Amino acid sequence: MTALTESSTSKFVKINEKGFSDFNIHYNEAGNGETVIMLHGGGPGAGGWSNYYRNVGPFVDAGYRVILKDSPGFNKSDAVVMDEQRGLVNARAVKGLMDALDIDRAHLVGNSMGGATALNFALEYPDRIGKLILMGPGGLGPSMFAPMPMEGIKLLFKLYAEPSYETLKQMLQVFLYDQSLITEELLQGRWEAIQRQPEHLKNFLISAQKAPLSTWDVTARLGEIKAKTFITWGRDDRFVPLDHGLKLLWNIDDARLHVFSKCGHWAQWEHADEFNRLVIDFLRHA
């Protein structure tokens, strides 16, 4: 397996797109071949590398150019307050990144907020997307079975508003099914990321007031998506309800759904080996 590190793959690029002028986006890049852009979730301290370091090596070895993008207002990318729903604004930033790097088309892999970003990109820029891979994406409105917002989202906003090590631990306990994966190394790494950028936390809450989660819902437009789509979900997800996966399956013309048992909101991390195998097979053969 290719040995990669965060520092050896770390890069910056300035993007110019609606709402972004000479805006610094940080990303990690490795490999050659068709481009796969991986989009992280929206929890405090999230970033491309921390979300996908268990996936980048196998995808590079499979012959792909992999880009792990820090979304605007996260990790090492510039700070921002958003006046529109975050999935749409983030999708514009993905286009800006692709334009700056001369990438005509890319496959998108999106988890949670990153899934909402990928959905919006597929809707706004259908000629620029290859295949679409979603893991528990946000932006799909109410649930048939679960009260909204779910337990994990409530903890996420609590952590944004009152960041503490204990609240972070509580959120990760809801985030992951397998509690043995919540190591001191994982907790400390995420806590350090949260403390590094206090402005990002404040701006996220301001943005959420301007464009709350209810504005993210793109369910009515899912039928417009023409990209081949692979949906994955954790059966035990306590952030985004499993029935949202059925919404996607019912409404996207060319879609398939895989549900991982004993899995929370981070399928690509909790079940990395199986996730990598399934998605690489989808990219190669679907």
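Indices start at 1 and increase along the chain as displayed.
Just so you know, glycine gets a Cβ as well, placed from its N, Cα and C.
Substituted residues are absent from this model; it holds the original ones throughout.
Sequence-distant neighbours of Asn51 (substrate binding site) (same chain, 6+ residues apart, CB-CB distance under 8 A): Met38, His40, Gly41, Leu68, Asn111, Gly114, Trp266, Gln268, Trp269. The feature substrate binding site is assigned by Swiss-Prot to Gly42, Gly43, Asn51, Asn111, Ser180, Arg190, Trp266.
For the recorded site, Ser112 (mutagenesis position), the DSSP three-state label reads coil. Under a cutoff of 8 A between CB atoms, and with a sequence separation of 6+ in the same chain, the neighbours of Ser112 (mutagenesis position) are His40, Gly41, Gly42, Gly43, Met135, Gly136, Pro137, Gly138, Phe239, Val240, His265. What Swiss-Prot says about the mutagenesis result for Ser112 to Ala is this: Catalyzes the tautomerisation of HOPDA. Extremely low hydrolase activity; when associated with A-265.
The annotation that Swiss-Prot gives for the mutagenesis experiment His265 to Ala reads: Unable to catalyze the tautomerisation of HOPDA. Extremely low hydrolase activity; when associated with A-112. DSSP assigns His265 (mutagenesis position) to coil in the three-state reduction, outside any helix or strand.
His265 (mutagenesis position) has a Cβ environment of 26 other Cβ atoms inside 10 Å. Look at Swiss-Prot and you will find His265 tagged as active site, proton acceptor.
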Greatest C-beta neighbour count within 10 angstroms, which of the binding-site residues Gly42, Gly43: Gly43
Reduced DSSP assignment, Gly43 (substrate binding site): coil
